[in-house]
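The following features are taken from Swiss-Prot:
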type	residues	note
BINDING	Cys125	Zn(2+) binding site
MUTAGEN	Lys19 to Glu	Does not affect subcellular location
MUTAGEN	Lys45 to Glu	Does not affect subcellular location
MUTAGEN	Ser105 to Ala	Abolishes phosphorylation, leading to degradation by the proteasome
Amino acid sequence: MESKDQGAKNLNMENDHQKKEEKEEKPQDTIKREPVVAPTFEAGKNCAPRGGRRRFRVRQPIAHYRWDLMHRVGEPQGRMREENVQRFGEDMRQLMEKLRERQLSHSLRAVSTDPPHHDHHDEFCLMP
């Protein structure tokens, strides 16, 4: 009789132990299955900015800003811009021509046999 009572107690203890394990496993499974959601910060709810976050929002660049400025011809400001662009283009052409002339003159002087015209800064002479 005592052996039957001990066997019943052992079964009850094993069942209780299994139930406890199942209860412990269930919360872990639910934790594993839930997706991790980042906390959202709303302004005005006593949220202080964290160290890694920027305090001010950076302004995004306007796409095609230069193209937009160059092609606004309908308004009077746009016409002025177009005139400025044309004038700027002419100035650039003149500067490029001057630069080309100077580069050619230096390269031609190195090739030509004519004596230099009072430019002694680039000459080097070892004769006494």
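Glycine is no exception: its Cβ is also placed from the backbone N, Cα and C atoms.
No substitution from the list is modelled in this structure, which keeps its original residues.
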DSSP-derived class (H/G/I helix, E/B strand, else coil) of Ser105 (mutagenesis position): helix
Cβ atoms near Ser105 (mutagenesis position) (within 10 Å, other residues, all chains): 10
